[in-house]
Structures are given as structure tokens and as C-alpha cells.
Amino acid sequence: QEEPCATGPCCRRCKFKRAGKVCRVARGDWNDDYCTGKSCDCPKNPWNG
């Protein structure tokens, strides 16, 4: 069962977006960042330095 969330780039209608959903689009040499499915925050991609 999903935990509710109020706001954030990985929330939609008070639920977490699915894991793997892009939450921050790549810029320059950086890669996209993806939702984890467990948080409303958009975690930083570890490959982005």
C-alpha cells in the first residue's frame, strides 16, 4: 500500500509516482533523475557527480 504524499515532483494526486518515472530531465552531460516510488522527492542521480 502506498503512503500518501502532499507535494513534490514524485507525487501525483496524493500518491507516489511509480519508480522509474523521470522527475528531472537531463541537462548537458547530466542524466535524467527518476522517482523511486517510495518518496515524493526527486533523488539526485548518483552518476551526475
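Each residue, glycine too, has its Cβ placed from N, Cα and C.
None of the substitutions listed is reflected here, since the structure keeps the original residues.
The mutagenesis experiment Gln1 to Ala is recorded by Swiss-Prot, whose note states: No change in inhibition of wound closure and platelet aggregation.
Residues or ranges marked as domain 'Disintegrin' in Swiss-Prot (evidence: sequence analysis): 1-49. Taken as a whole, the domain 'Disintegrin' (1-49) shows an average pLDDT of 85 in this prediction.
What Swiss-Prot says about the mutagenesis result for Glu2 to Ala is this: Loss of inhibition of wound closure, but no change in platelet aggregation.
Looking at Swiss-Prot, the entry for mutagenesis of Glu3 to Ala says: No change in inhibition of wound closure and platelet aggregation.
What Swiss-Prot notes for the published mutagenesis of Pro4 to Ala is this: Only inhibition of platelet aggregation.
Quoted from Swiss-Prot, the note attached to the mutagenesis of Thr7 to Ala states: Loss of inhibition of wound closure, but no change in platelet aggregation. Under 8 Å, Cβ to Cβ, and six or more positions away along its own chain, Thr7 (mutagenesis position) finds Cys40. Secondary structure at Thr7 (mutagenesis position), taken from DSSP and collapsed to helix, strand or coil, is coil.
As a published mutagenesis entry, Arg13 to Ala appears in Swiss-Prot alongside the note: Loss of inhibition of wound closure, but no change in platelet aggregation. The secondary structure of Arg13 (mutagenesis position), as reduced to three states from DSSP, is coil rather than helix or strand.
Listed in Swiss-Prot as a mutagenesis experiment, Lys17 to Ala is described as follows: Loss of inhibition of wound closure, and of platelet aggregation. The local packing around Lys17 (mutagenesis position), expressed as other Cβ atoms within 10 Å of its Cβ over all shown chains, amounts to 22.
For Arg18 to Ala, Swiss-Prot lists a mutagenesis experiment annotated as follows: Loss of inhibition of wound closure, and of platelet aggregation. Neighbour density for Arg18 (mutagenesis position): within 10 A of its CB lie 13 other CB atoms from the protein chains shown. Arg18 (mutagenesis position) falls outside any helix or strand according to DSSP and counts as coil.
In Swiss-Prot, a mutagenesis experiment is listed as Lys21 to Ala, annotated with the note Only inhibition of platelet aggregation. Long-range Cβ proximity for Lys21 (mutagenesis position), meaning a same-chain Cβ under 8 A and a gap of 6 or more residues, is found for Cys10, Tyr34, Cys35.
Taking a C-beta cut-off of under 8 angstroms and a sequence separation of 6 or more, Val22 (mutagenesis position) has the following same-chain neighbours: Asp32, Asp33, Tyr34, Cys35. Quoted from Swiss-Prot, the note on the mutagenesis of Val22 to Ala is: Only inhibition of platelet aggregation.
Record note (Swiss-Prot), mutagenesis Arg24 to Ala: Loss of inhibition of wound closure, and of platelet aggregation. The unchanged residue is displayed. In the three-state DSSP classification, Arg24 (mutagenesis position) falls within a strand. Just so you know, the Cβ of Arg24 (mutagenesis position) picks up 18 other Cβ atoms within 10 Å once every protein chain is counted.
Taken residue by residue with DSSP, Asp33 (mutagenesis position) is part of a strand. A mutagenesis experiment is reported in Swiss-Prot for this position, Asp33 to Ala, and the note states: No change in inhibition of wound closure and platelet aggregation.
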Distance from Arg24 (mutagenesis position) back to Lys17 (mutagenesis position), taken between C-alpha atoms, in Å: 13
Neighbouring C-beta atoms (10 Å sphere around the C-beta of Arg13 (mutagenesis position)): 7
Arg18 (mutagenesis position) to Arg24 (mutagenesis position) - Cα separation in whole Å: 14
